[in-house]
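Read the structure below first, then the notes.
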Amino acid sequence: MAAERGAGQQQSQEMMEVDRRVESEESGDEEGKKHSSGIVADLSEQSLKDGEERGEEDPEEEHELPVDMETINLDRDAEDVDLNHYRIGKIEGFEVLKKVKTLCLRQNLIKCIENLEELQSLRELDLYDNQIKKIENLEALTELEILDISFNLLRNIEGVDKLTRLKKLFLVNNKISKIENLSNLHQLQMLELGSNRIRAIENIDTLTNLESLFLGKNKITKLQNLDALTNLTVLSMQSNRLTKIEGLQNLVNLRELYLSHNGIEVIEGLENNNKLTMLDIASNRIKKIENISHLTELQEFWMNDNLLESWSDLDELKGARSLETVYLERNPLQKDPQYRRKVMLALPSVRQIDATFVRF
């Protein structure tokens, strides 16, 4: 399973890779808990609590004393075990959980993944917000479908090659610099790598079942190596170092594209993405709405914080009969005293302009 756009889309965006986290659910919002679909976020998102890069150690956590595991009573017959924020410092004593399918250990003091080999029925493992530096000792968990090790201290993607049934992988807000060691995850549908240190999109050619890819808040300079991901419906690349929209020609099923907070100057390269319902190009350097008249299924268009000056550019959106939400604030044309009225006249289907609903 697993980003806010209220007054100001920036807030929304950060929720997405996360919100998307919602979709991805898992990406942001405190990240909420991913397991949804939507709205990754940064979400996402989600809203992602996609936030600051975390230091090697949190001084407060270092002084927090781990709980004595003998004081925790585990139900041997439980299928869902939630030990969120229990101050667990070491994974031990869980071998009695022969029937467990979901194990939540988020927000604890765990430094090492260990002693889980007996939990062979496990489908979901949540280690979000701990102090883990390495992905290891998961080889026996061959039934695992969801793995979340977001908000830890990981530097490498490793130790997941035997998890061939994995469908959702969340590694948000770590210190990962390279996408690697994922080639065996043929069933993966959602991959969340927001808020890391990744510089290139690479080594994902075999992930042909991937539906959602979240790479917001990294250091990526080019959209590339996406040709094999023909099932992708959500792509989030917010807050990177992109200057050009390219490499999307094979993503014919793409429905949501998030490219805000980059250095893009021209809307282009979307000729084959006819199914887009959401296009986020906010906070770039774009002067003109162009090359999107064929996107007739658009429902949301976010282009606030750019350099748009001409009202005639809105004609590019007239073919999108289902367009309901547009964000155009903090563009030069917003200075027009008749700004909202002109948007409504140009795009009569719109029900929300920026953060405000249209009143009739």
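A Cβ is built for glycine as well, from the same backbone N, Cα and C atoms used for every other residue.
Just so you know, the substitutions we noted aren't modelled in this structure.
Record features, source Swiss-Prot:
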type    : residues      : note
MUTAGEN : Asp148 to Val : Completely abolishes the interaction with protein phosphatase 1
MUTAGEN : Phe170 to Ala : Severely impaired the binding of protein phosphatase 1
MUTAGEN : Glu192 to Ala : Completely abolishes the interaction with protein phosphatase 1
MUTAGEN : Phe214 to Ala : Completely abolishes the interaction with protein phosphatase 1
MUTAGEN : Asp280 to Ala : Severely impairs the binding of protein phosphatase 1
DOMAIN  : 331-360       : domain 'LRRCT'
Helix-strand-coil residue split for the domain 'LRRCT' (331-360), DSSP-based: 12 helix, 4 strand, 14 coil
Phe170 (mutagenesis position) versus Glu192 (mutagenesis position) - Cα distance in angstrom: 5
Residue, out of the mutagenesis positions Asp148, Glu192, Asp280, whose Cβ gathers the largest set of other Cβ atoms within 10 Å: Glu192
Spatial neighbour of Asp280 (mutagenesis position) that is closest, considering only the mutagenesis positions Asp148, Phe170, Phe214 and their CA atoms: Phe214
Sparsest-packed among the mutagenesis positions, when each Cβ's other Cβ atoms within 10 Å are tallied, from Phe170, Phe214: Phe170
Phe170 (mutagenesis position) and Phe214 (mutagenesis position), distance between Cα atoms, whole Å: 9
Confidence summary (mean pLDDT) of the domain 'LRRCT' (331-360): 95
